[in-house]
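Single-structure report; data block below.
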Amino acid sequence: MTGASRRSARGRIKSSSLSPGSDEGSAYPPSIRRGKGKELVSIGAFKTNLKILVGLIILGIIVIYFVINRLVRHGLLFDESQKPRVITPFPAPKVMDLSMFQGEHKESLYWGTYRPHVYFGVRARTPLSLVAGLMWLGVKDEMYVMRHFCENSDDLSTFGWREHNGRDYGRQELVENDMVIETSFVKSKGDGLGYGGDWAVRIDVKNKGLNDDVKRSAHLFFYLADEGGNVLNLGQDGLDFQGSSLLVSGSREDVGDWQIHLKSQNQLETHYSGFKTPHIYNLSDLVQQNLALQARKFGRLQLSDTSEDSSNIYIFQISGRLPFTIDIPFISGIKGESSNVEKRLTSLTGLPLSDLLKKKHQEFDAKFNECFKLSEKHDSETLGVGRTAIANMLGGIGYFYGQSKIYVPKSTQPGSRDNFLLYWPAELYTAVPSRPFFPRGFLWDEGFHQLLIWRWDIRITLDIVGHWLDLLNIDGWIPREQILGAEALSKVPEEFVVQYPSNGNPPTLFLVIRDLIDAIRMEKFVASEKDEVLSFLERASVRLDAWFQWFNTSQKGKEIGSYFWHGRDNTTTQELNPKTLSSGLDDYPRASHPSEDERHVDLRCWMYLAADCMHSITELLGKEDKLSKENYNSTVKLLSNFNLLNQMHYDSDYGAYFDFGNHTEKVKLIWKEVIQENGQLSRQLVRKTFGKPKLKLVPHLGYVSFFPFMSRIIPPDSPILEKQLDLISNRSILWSDYGLVSLAKTSSMYMKRNTEHDAPYWRGPIWMNMNYMILSSLYHYSIVDGPYREKSKAIYTELRSNLIRNVVRNYYETGYIWEQYDQVKGTGKGTRLFTGWSALTLLIMSEDYPIF
């Protein structure tokens with residue numbers, strides 16, 4: 001229900017009116033109304049009150065029953081001995097309770113641009129935060145439209161962070177039609193400030209072209225909302241930019257008394273509206289309804305300049321002719337005159353703010369050059385894309401709080417209509433794949449994200465990985481997609497919210513942890529960083545062990561050393577090839593008929609990586625548990641056994657590695673008339689099998705086939721390595737001028753739709769994460785001794801050049817880094833601003849690869 005309808009409902013709660021000329025006491029004789037006959041009145045009142053009391057008791061019992069029933073269904077009213085295992089936290093000290101994540105570190109990261117789903121937003125790393133954000137009126141098809149949440153459908157020419165250091169500074173550009181909005185965020189710390197310090201936002205709005213003769217106007221909406229429901233106090237009804245600049249003030253336990261100001265040297269018109277609501281995910285609806293009401297009443301496109309009692313949200317409309325600039329400083333920890341409010345305001349507005357932003361810009365450039373050392377290798381355009389990649393990766397980091405929904409069969413919850421339990425309330429600090437489309441945490445993406453982030457800021461990486469590991473349940477399982485909080489839930493269809501505890505996801509966090517271990521061995525860290533990584537591993541090792549054991553037991557296959565991704569649907573008639581969502585490769589073709597006989601070569605290699613990583617941790621930490629160390633060592637030996645790998649997955653005719661399972665190539669989607677539940681006749685695409693499946697290698701060459709190559713299990717002198725190099729470089733199979741395609745052009749599933757509505761996803765398009773991993777192994781084989789060293793180097797050099805050139809070209813043609821790239825033309829596809837693993841382009845530029 002929208003805010004306007006909530007207010008209307010509240011307005012309808014009035015005392016019952018009486019009919020004209022009626023008197024409330026007219027049912028009684030005058031003598032009784034004057035106080036005579038008190039006994040009659042008392043008895044009548046007693047009977048009435050008794051009925052009401054009984055009714056209230058019955059109603060209360062009913063309410064309590066339903067509340068308790070719901071709490072039990074959602075796992076909120078179990079004692080620890082009765083709580084279902086799936087929603088029971090892992091019984092070990094939390095990683096995030098380490099001292100390294102407290103004190104100055106925690107405070108330094110308290111405030112940030114941790115709302116990746118909106119075009120610009122600020123919040124604190126606390127469940128019920130003070131939240132700030134920006135909206136504006138855009139124009140589409142000659143109509144005003146509200147811009148707030150990042151949406152692909154908004155079709156902005158470009159948007160994203162141009163600079164961001166992940167801690168206290170960021171500069172973003174948003175371009176819509178002929179208008180450019182630049183948002184800058186910077187933090188200030190010092191003695192006497194509130195927890196987390198002060199911060200400021202600068203918003204520059206200008207014409208895209210140099211022609212200032214076209215004086216168009218812009219309407220911005222800057223808002224403050226307190227998720228905890230704390231009352232906000234309006235500074236003044238009308239803003240005088242030359243005088244008082246106070247927008248709104250308030251008080252919170254975390255930061256004390258605070259104020260938000262707005263200052264500008266331009267002629268601007270301002271209006272406001274205040275709301276009282278527990279929800280902030282529908283703020284744009286509140287604004288649009290308020291504007292629409294004002295337009296109908298007065299013909300003006302402006303907020304109402306009114307506020308509800310005890311408002312916890314204030315929205316300020318700032319309108320003016322382009323160009324204009326506004327500065328919005330946040331001052332906290334105010335304690336009387338000693339707080340130097342005016343001095344702090346001066347330091348975060350006007351020229352002092354310009355100087356601070358310039359300093360942060362210079363620091364960003366210096367750190368970028370120090371971390372990636374690209375200046376002598378690439379032209380300015382390529383360097384620009386590299387800066388955009390790291391800036392958007394860091395600027396896309398978000399903070400979320402809520403409870404995941406975990407699937408449980410209804411049969412385990414008698415009388416329940418729900419098929420889920422609620423995970424425990426948890427917070428998550430994480431990078432996200434894409435602000436417009438995937439603005440939340442994804443487990444298998446995060447390992448790739450951290451390969452880039454740790455090279456910029458190791459402490460941010462440890463903080464993020466620690467948050468993920470603290471989501472581990474008692475069985476060693478982590479939900480693969482984190483949809484936490486009302487704002488996140490509002491962006492995801494209900495059918496995709498529930499997480500399945502039998503399903504895994506590639507354990508890519510081992511990828512970055514292994515990288516950190518190798519960095520220690522290669523002495524890439526200063527002493528303090530090394531100590532923190534070791535402390536982190538000491539605390540995290542028990543959780544990593546439990547995570548590994550969950551995979552090693554729940555995803556194991558029938559044969560020793562075999563594994564398969566659980567969760568494939570063996571009953572579906574709607575899919576050409578049942579998806580394997582848990583693998584992260586969704587529609588990549590596997591065995592046509594899912595069964596427990598399957599062996600998935602990619603999961604086998606992930607398990608090799610995980611076991612090798614755990615073995616390295618036990619060695620690095622000098623663990624005394626020899627049994628655990630030997631178990632990991634034996635698992636590493638088993639999974640790196642080249643002969644066993646070949647027996648299970650190698651096809652000597654193709655010279656390639658494949659999955660194994662119950663498979664036939666004779667399947668296709670055909671149109672069939674189907675009677676719906678409502679009796680209507682419709683046509684649907686359904687799968688038809690024309691041949692009996694049998695157990696065999698699944699002949700679909702693609703990314704999955706190269707996991708043994710990516711894992712570097714293949715000896716550098718093996719002829720099988722040459723086979724892999726030939727397959728990679730064959731233009732008729734995987735090679736393109738833009739990168740390696742995800743599925744061989746010779747595959748029967750190449751670019752085939754999986755359902756009527758599912759376009760090919762991992763069946764041809766070029767993906768940067770897999771190209772990065774293959775490229776890293778090409779680099780490896782090009783520097784180790786072996787007969788295929790030069791061949792590896794030649795392929796590596798050309799593939800690297802193709803990948804960089806295509807990403808850079810697309811960025812300057814479209815304004816974005818993309819989720820995937822077309823297998824024929826190289827054009828960007830999928831969601832835009834996909835600066836999750838597509839940002840690995842920067843590591844390709846710097847030739848910085850993990851030791852898989």
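Glycine residues also receive a Cβ, built from the backbone N, Cα and C atoms like all the rest.
Lifted from Swiss-Prot, the feature list:
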ACT_SITE  Asp586  active site, proton donor
ACT_SITE  Glu819  active site, proton acceptor
MUTAGEN   Gly504 to Asp  In knf-101/muc; semi-dwarf plants with abnormal cells shapes and altered epidermal cells arrangements, as well as short and hairy roots
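With a 10 A radius on its CB, Asp586 (active site, proton donor) counts 14 other CB atoms from all the protein chains. Calculated from their C-alpha atoms, the gap between Asp586 (active site, proton donor) and the residue listed as 'active site, proton acceptor' amounts to 14 Å. Counting only the Cα atoms, the space from Gly504 (mutagenesis position) to Glu819 (active site, proton acceptor) is about 22 angstrom. Within 10 Å of the C-beta of Glu819 (active site, proton acceptor) we count 24 further C-beta atoms, all protein chains included. Cβ neighbours within 10 Å of Gly504 (mutagenesis position), excluding its own Cβ and spanning all shown chains: 26. In the three-state DSSP assignment, the secondary structure recorded for the residue listed as 'active site, proton acceptor' is strand.
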